[in-house]
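Everything below concerns the one structure shown next.
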Amino acid sequence: MDPEVTLLLQCPGGGLPQEQIQAELSPAHDRRPLPGGDEAITAIWETRLKAQPWLFDAPKFRLHSATLAPIGSRGPQLLLRLGLTSYRDFLGTNWSSSAAWLRQQGATDWGDTQAYLADPLGVGAALATADDFLVFLRRSRQVAEAPGLVDVPGGHPEPQALCPGGSPQHQDLAGQLVVHELFSSVLQEICDEVNLPLLTLSQPLLLGIARNETSAGRASAEFYVQCSLTSEQVRKHYLSGGPEAHESTGIFFVETQNVQRLLETEMWAELCPSAKGAIILYNRVQGSPTGAALGSPALLPPL
């Protein structure tokens with residue numbers, strides 16, 4: 001396994017649809033206050049704001065844990081235990097210079113390396129075209145995380161979407177609405193980043209959850225989504241620009257039959273950790289189980 005990514009959870013073959021997933025929101029699933037108090041988080045945030053005054057804080061869902069139901073059991077197959085966190089807390093924990101120490105201290109104090117970390121839950125998509133290519137984007141060098149690297153479409157589900165005009169509280173966030181936001185957010189990210197019409201996208205299937213070890217184990221839920229457009233049609237939509245076009249500088253495609261061998265190619269080193277997690281889960285859950293001997297991935301030329 002690539003050291004930049006670890007798998008927290010792998011869904012059953014094919015992936016799980018929305019109706020097979022439950023979410024439990026509780027303050028018990030929030031991060032623990034830092035051992036020396038949270039003043040360090042405030043100091044980091046204020047320093048970042050001075051250097052980047054355009055930054056703004058926003059609430060995020062925090063993944064505490066996830067449990068699959070026993071094989072063959074009826075009802076929902078996956079339970080997500082979620083708390084609330086924020087972008088500010090992410091910068092002050094997962095992205096702080098003391099992140100490794102916080103993980104060690106969490107293991108010592110609570111038996112959980114993530115106990116003191118914000119761990120905002122992200123989403124990503126293995127997006128397949130009608131002519132059997134997966135879609136990749138080259139991240140802009142202006143973005144804060146993984147600038148210039150190759151990614152899959154993705155982002156974050158937003159608690160604020162379920163509480164417009166208010167401050168999200170655990171008791172106000174019904175589990176099924178949270179699951180719906182999780183699934184709809186990955187579709188919205190595809191629409192915004194690749195500029196695709198929503199009606200061209202299938203309902204997502206959850207492949208699993210991967211941790212980004214370069215940001216102290218921040219988790220991302222990775223999905224499989226099919227698009228009814230060909231790769232060339234997707235390229236044309238992307239080129240016409242979308243709401244988040246500034247976040248990437250180019251689009252390219254890898255044949256799905258060759259994705260199994262992606263780890264053995266030079267392209268793998270260009271993938272950001274979240275994209276690596278998405279591809280590993282795609283290969284294990286949705287991709288060809290045979291992993292037939294294939295050559296290097298056939299790429300449609302990048303822009």
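Including glycine, each Cβ sits where the backbone N, Cα and C put it.
Unsubstituted: the structure retains its original residues.
When other Cβ atoms within 10 Å of the Cβ of Phe56 (substrate binding site) are tallied across all protein chains shown, the result is 8. Among the features that Swiss-Prot reports, substrate binding site is placed at Phe56, Tyr87, Arg139, Ala144, Asp151, His156, Glu158, Ser274, with the record citing a large-scale study or a structure entry.
Under the heading domain 'Nudix hydrolase', Swiss-Prot lists 118-285, citing sequence analysis as support.
Experimental mutagenesis is annotated in Swiss-Prot for His156 to Ala, with the remark: Abolishes enzyme activity with UDP-galactose. In sequence order, Lys60, Phe61, Pro120, Leu121, Gly122, Val123, Ser185 are the residues near His156 (mutagenesis position), counting only same-chain partners six or more apart with C-beta under 8 A.
Taken residue by residue with DSSP, Glu189 (mutagenesis position) is part of a helix. For Glu189 (mutagenesis position), the count of additional Cβ atoms within 10 Å of its Cβ stands at 24 [all protein chains shown]. For the published mutagenesis Glu189 to Ala, Swiss-Prot gives the following note: Abolishes enzyme activity with UDP-galactose.
Residues or ranges marked as Mg(2+) binding site by Swiss-Prot: Glu189, Glu193.
Around the Cβ of Glu193 (mutagenesis position), the number of neighbouring Cβ atoms within 10 Å comes to 25. The mutagenesis experiment Glu193 to Ala is recorded by Swiss-Prot, whose note states: Abolishes enzyme activity with UDP-galactose.
In sequence order, Ala58, Pro59, Lys60, Glu181, Ser185 make up the list of same-chain residues 6 or more apart from Glu158 (substrate binding site) whose Cβ falls under 8 Å from its Cβ. The secondary structure of Phe56 (substrate binding site), as reduced to three states from DSSP, is coil rather than helix or strand. Per-site Cβ counts within 10 Å over the binding-site residues Asp151, Ser274 peak at Ser274.
Cα of Arg139 (substrate binding site) to Cα of Glu193 (mutagenesis position): a span of 10 Å.
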